[in-house]
Amino acid sequence: MSGESSSGSTEHCIKVVPTHGGRYVQYNVYGQLFEVSRKYVPPIRPIGRGACGIVCAAVNSVTGEKVAIKKIGNAFDNIIDAKRTLREIKLLRHMDHENVITIKDIVRPPQRDIFNDVYIVYELMDTDLQRILRSNQTLTSDQCRFLVYQLLRGLKYVHSANILHRDLRPSNVLLNSKNELKIGDFGLARTTSDTDFMTEYVVTRWYRAPELLLNCSEYTAAIDIWSVGCILGEIMTGQPLFPGKDYVHQLRLITELVGSPDNSSLGFLRSDNARRYVRQLPRYPKQQFAARFPKMPTTAIDLLERMLVFDPNRRISVDEALGHAYLSPHHDVAKEPVCSTPFSFDFEHPSCTEEHIKELIYKESVKFNPDH
């Protein structure tokens, strides 16, 4: 190593240390080392921290593009986290849509055999919907409509690739200053139902469909539509619709609004125990949505009612939602593309080891950086 310089604002004075003969640079961000290709230059700005790691904004000196770099530290310490990282990389490389976040690069590790951290480079967005909602910014009726339209437009493409997002929530809905929306965080995505979903992560339950709360192993794209309904209600009211403290409370909040399901609405539950459990819950009539959401446009209320249906088989589909009257100012089927080829999760073998995943991620980084 040789030479040091400083970058960043007065708030974050971040030292730059060249490594590996100057091919890489190292930054100390929040006490964590951040080592990336030298093309990523200051200003380096921390923009987020989460369970998966730290995210910094930087500039690609080759293209001049502003990017977001996510460091996933100790990415191969356990198989679940390793699979999640590989899954997101492969999914985002497969997809190409205006309303889905773009992966720009995987920083190629300096040494093939000795690396534990993964750096994923995305296009930089200005904020996310959760931050907007928490800041008490008032979204206009037109802004709300455009956000919901873009979310559904992106979701149509995702579903056409045979992918279920499974974790749509405001913090995964990314925005820029032009009010353009992109869906992010595909780490929990799947093509089909997976029993390991329930144990894999504690997903924010506020946006989870009833069939997931009830441990239903056979679920469909309708789970994402439920989440969009929760988001629609929240951007219209400024408050989460179902801020459950636990699973029981979550189900109660849902049934208090949409009404307790009758027997004909429980066909999606294969388990007798699950059906018995739902039947013994306190009974609630469906609320009048117009009374509950007095400031929402009538057409928005109608769309919300069609999304927040307890029985997933009766929930509106993404294509039907895009064609709904509420979204008619934006809807144009010719400008709502689908994915040309379905995504395959064949790389996820049950016998897959951390070392195998490490090798696959290395190969992904080489695809971005063949002349390293």
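Every residue, even glycine, has its Cβ placed from backbone N, Cα and C.
Taken from Swiss-Prot as is:
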type	residues	note
DOMAIN	41-327	domain 'Protein kinase'
BINDING	ILE47, GLY48, ARG49, GLY50, ALA51, CYS52, GLY53, ILE54, VAL55, LYS70	ATP binding site
MUTAGEN	GLY53 to Arg	Increased stomatal opening and altered CO(2) and ozone (O(3)) responses. Weaker interaction with HT1. Strongly suppressed inhibition of HT1 activity. Loss of autophosphorylation
MUTAGEN	LYS70 to Arg	Loss of kinase activity. Reduced inhibition of HT1 activity. Loss of autophosphorylation
MUTAGEN	TYR122 to Cys	Hyperactive kinase, can inhibit HT1 activity
ACT_SITE	ASP167	active site, proton acceptor
Close recorded positions near TYR122 (mutagenesis position), where close means Cα within 10 Å, chosen from ILE47, ARG49, GLY53, ASP167:
none
May I ask for the distance between LYS70 (mutagenesis position) and VAL55 (ATP binding site), taken between their Cα atoms and rounded to an integer number of Å?
4
Same chain only, sequence gap of 6 or more: which residues have a CB within under 8 Å of the CB of ILE47 (ATP binding site)?
VAL55, CYS56, ALA57, ALA68
Please report how many Å separate the Cα atom of ASP167 (active site, proton acceptor) from that of ARG49 (ATP binding site), as a whole number.
18
Which ones in the same chain are close to GLY53 (mutagenesis position), with CB under 8 Å and 6+ residues apart in sequence?
LYS70, LYS71, ILE72, GLY73
Which one, from the recorded positions ARG49, LYS70, has the smallest tally of other C-beta atoms lying within 10 Å of its C-beta?
ARG49
Taking all residues of the domain 'Protein kinase' (41-327) together, what is their mean pLDDT?
91
